[in-house]
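Asker: Structure below; questions to follow.
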Amino acid sequence: MADSKGEDLATAILKRKDRPNRLIVEEAQNDDNSVVSLSQAKMDELQLFRGDTVILKGKRRKETVCIVLSDDTCPDEKIRMNRVVRNNLCVHLSDVVSVQSCPDVKYGKRVRILPIDESTEGVTGNLFEIYLKPYFLEAYRPIHMGDNFIVRAAMRPIEFKVVLTDPEPYCIVAPETVIFCDGDPIKREEEEESLNAVGYDDIGGCRKQLAQIKEMVELPLRHPSLFKAIGVKPPRGILMYGPPGTGKTLIARAVANETGAFFFLINGPEIMSKLAGESESNLRKAFEEAEKNSPAIIFIDEIDAIAPKRDKTHGEVERRIVSQLLTLMDGMKKSSHLIVMAATNRPNSIDPALRRFGRFDREIDIGIPDATGRLEVLRIHTKNMKLHDDVDLEQIAAESHGHVGADLASLCSEAALQQIREKMDLIDLEDDKIDAEVLASLAVTMENFRYAMTKSSPSALRETVVEVPNTTWTDIGGLESVKKELQELVQYPVEHPDKFLKFGMQPSRGVLFYGPPGCGKTLLAKAIANECQANFISVKGPELLTMWFGESEANVRDIFDKARSAAPCVLFFDELDSIAKARGGNVGDAGGAADRVINQILTEMDGMGAKKNVFIIGATNRPDIIDPAILRPGRLDQLIYIPLPDDKSREAILKANLRKSPLAKEVDLTYIAKVTQGFSGADLTEICQRACKLAIRQAIEAEIRREKERAENQNSAMDMDEDDPVPEITSAHFEEAMKFARRSVSDNDIRKYEMFAQTLQQSRGFGQNFRFPGQTGNTSGSGNNLPVNSPGDNGDDDLYS
């Protein structure tokens with residue numbers, strides 16, 4: 001209970017308080033730019049009369065003034081306004097606005113109103129006489145500085161903007177008010193820039209972090225008296241860190257727009273100067289400028305560029321800048337309403353002196369969003385997109401593991417581009433205008449999103465090639481028990497995390513496949529990553545080792561970091577024996593680099609966060625030389641022996657290999673499976689490939705022969721068009737291929753694996769006959785059941801029984 005209460009307190013600042021003057025926006029019945037409608041009961045409650053002027057407050061500190069009228073059909077908690085008023089308040093339908101009486105509104109002496117250039121194209125004549133004069137004469141209209149409004153006359157609407165009012169910021173335009181409308185029209189681009197300013201509702205996927213930032217920034221800037229009353233200093237700085245593309249800079253801009261504070265942006269590298277002392281003076285100027293315009297927010301983007309660790313930097317300038325930043329942050333006056341925000345994606349390379357309380361008080365991790373966060377981000381990016389009915393955003397959010405906000409934005413634009421490509425045959429690029437029907441038919445479908453998903457990969461993993469492989473269970477013949485165990489290991493924690501919570505258990509972390517070469521160990525790892533739609537990072541053992549001291553361990557760290565940031569993720573170590581040999585025996589190998597790599601892998605496996613679904617699969621055909629520390633439970637806790645296939649498995653492998661090939665009916669795969677005892681999966685694949693090759697060779701030779709015959713007797717060329725000479729792979733091809741068939745694994749090797757499996761079985765499976773006292777009767781049947789992966793029982797591999 002305490003936990004849920006804590007949750008509530010953490011995001012309490014985001015909850016909107018209920019007040020009688022907070023109303024939900026609804027579409028207006030009459031299309032008047034200066035009128036809003038309320039129910040009579042709500043007007044009585046707010047002590048408003050019909051025709052009163054009210055001030056409305058919307059999002060991003062936007063406000064406007066209107067005349068209020070009563071409307072009996074309007075529900076009590078709603079307010080009706082048309083699109084013009086909504087745009088002036090930056091709100092949409094069903095958003096919330098606050099209404100207050102505005103008794104101090106005066107008649108205006110002078111107002112300046114300019115048209116917006118786009119809407120006046122092709123219009124000549126006096127705009128004032130045709131548009132503005134009739135608009136303001138018909139009613140006493142209240143206007144607010146910065147408002148836009150549309151006037152319809154002479155067959156076409158024109159949009160105007162209120163540039164100045166006297167008195168500021170709002171007044172009523174009466175008959176004696178002087179209206180100036182001289183000057184150049186306002187450019188639409190400038191207008192849209194202010195409209196497209198970012199607000200809190202444009203940020204998704206970091207609700208908790210936003211709550212922390214709001215209480216750190218909005219409370220000191222808006223209500224410093226709160227801190228005075230309690231007797232503590234308001235916080236001074238916030239450091240936001242996290243991977244690129246999660247929205248750190250976006251949050252800073254949104255905070256500035258929503259608080260209405262002066263926003264001063266410092267891009268880290270821009271401060272640097274070649275002249276001595278100038279870099280520090282640039283920093284001082286920025287702080288002075290912000291203090292003059294308080295309340296203000298200083299935002300330092302990429303702070304690691306100007307405040308690196310002083311003991312690590314060689315340049316004197318960087319050290320001086322760090323010292324200057326420290327003294328500036330300490331010297332900020334108590335009274336000045338100034339907050340410093342900084343963003344970086346390398347928090348550990350910042351000087352530690354900056355990270356103490358009183359400078360950057362709070363460090364906020366803006367991490368990779370979860371499925372709910374991704375859904376929020378997708379909704380924000382698709383709110384202006386035309387989507388087809390079949391688009392399921394929840395499905396896309398669930399499948400886009402490891403994507404940050406920037407990746408999701410690119411996903412949406414890629415899907416939209418794909419939709420345009422599909423309609424390309426209807427669009428003529430030479431034409432000036434595109435047919436309205438084509439534009440109307442554009443709608444992004446789920447298929448477009450599916451295509452975009454194949455093209456986009458999480459930005460955290462761009463440099464390591466992460467692919468979700470396209471191998472499925474059908475590509476793997478046999479090994480049913482192993483497949484089942486793998487599904488339990490990887491698919492269950494990803495798809496049914498609630499069950500693990502219910503039974504209070506953490507899913508196991510890793511598996512080691514061992515067995516003779518060519519039995520499908522690598523193939524299994526690929527298939528499991530594909531089946532549960534997890535990201536898949538394949539680590540080739542020898543690639544991790546480099547000639548530089550300490551670099552090999554850093555490579556291991558990086559790979560694990562990337563896997564964690566793209567969870568759920570399968571890390572596949574192929575040829576594990578090359579990097580995880582038993583320690584102590586590696587004398588004279590680059591100063592014990594291999595030992596250090598193993599130590600790093602061990603610590604990374606232990607330190608893998610409990611909440612991250614990262615699975616490790618190792619594959620080796622030399623399990624005897626692997627360090628025993630890696631094989632303990634909690635690291636690679638499940639050792640799965642992948643034996644040579646038995647009769648049924650061999651038949652399944654042959655079928656899997658030949659499932660796309662045309663096969664003659666007389667080819668008896670069961671018989672081939674029976675005679676190929678001791679063959680591995682790779683050997684069987686080789687037989688199939690050789691049979692296919694022989695069929696292809698025969699088909700090509702027949703074609704060449706036919707061409708020659710055709711050239712010799714051209715007259716009867718038409719009659720010679722008979723059937724395909726080699727329509728399918730016949731038994732003759734297989735008989736020929738079997739002459740070259742060979743076993744790649746000797747009996748001797750297999751005995752080694754069997755021995756290793758046996759010793760493991762004995763060392764681990766000592767409790768096969770374990771019973772609780774007094775319960776012998778209940779479980780007598782299951783007493784002799786070995787685990788599915790016990791290679792000791794002959795049922796699993798009857799090759800040499």
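Note that Cβ sites are derived from N, Cα and C of the backbone, with glycine treated the same way.
Keep in mind it's a predicted model, so treat the numbers as computed, not measured.
In case it helps, Swiss-Prot gives these features for our protein:
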BINDING   Pro244, Gly245, Thr246, Gly247, Lys248, Thr249, Leu250, Asn345, His381  ATP 1 binding site
BINDING   Gly518, Cys519, Gly520, Lys521, Thr522, Leu523  ATP 2 binding site
MUTAGEN   Glu437 to Ala  In ter94-26-8; arrests early in oogenesis
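Any idea what these are sitting next to in the structure?
Answerer: Cβ neighbour count for Thr246 (ATP 1 binding site): 29 (other Cβ atoms within 10 Å of its Cβ, all protein chains included).
There are 25 other CB atoms within 10 A of the CB of Lys521 (ATP 2 binding site), with all protein chains counted.
The Cβ of Glu437 (mutagenesis position) lies under 8 Å from the Cβ of no residue that is in the same chain and 6 or more residues away along the sequence.
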Asker: Return only the integer: C-alpha distance in Å from His381 (ATP 1 binding site) to Gly520 (ATP 2 binding site).
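Answerer: Distance between the two Cα atoms comes out at 43 Å.
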Asker: If I take the alpha carbons of Thr246 (ATP 1 binding site) and Thr522 (ATP 2 binding site), what is the distance between them in whole Å?
Answerer: 34
Asker: Might you list, by sequence position, any residue in that chain lying six or more from Leu250 (ATP 1 binding site) with a Cβ less than 8 Å away from its Cβ?
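Answerer: In sequence order, Val198, Asp202, Ile203, Gly405 meet the Cβ cut-off.
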Asker: Between Gly520 (ATP 2 binding site) and Lys248 (ATP 1 binding site), what C-alpha distance do you get in Å?
Answerer: 45
Asker: Using a 10 Å cut-off on CB atoms, tell me which of the binding-site residues Cys519, Leu523 is the least crowded.
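Answerer: Fewest other Cβ atoms within 10 Å, among the binding-site residues Cys519, Leu523, is found for Leu523.
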Asker: How many other Cβ atoms are found within 10 Å of the Cβ atom of Gly520 (ATP 2 binding site), counting all protein chains shown?
Answerer: 27
Asker: What other residues of the same chain, not counting Gly518, Cys519, Gly520, Lys521, Thr522, Leu523, have a CB atom within 8 A of the CB centroid of the ATP 2 site?
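Answerer: Everything else in range on the chain: Phe513, Gly515, Pro517, Leu524, Ala619, Ile642, Gly681, Ala682.
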Asker: How many whole Å apart are the CA atoms of Cys519 (ATP 2 binding site) and Pro244 (ATP 1 binding site)?
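Answerer: Cα to Cα, Cys519 (ATP 2 binding site) and Pro244 (ATP 1 binding site) are separated by 41 Å.
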Asker: If I take the alpha carbons of Pro244 (ATP 1 binding site) and Lys521 (ATP 2 binding site), what is the distance between them in whole Å?
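Answerer: It is 35 Å, counting Cα to Cα.
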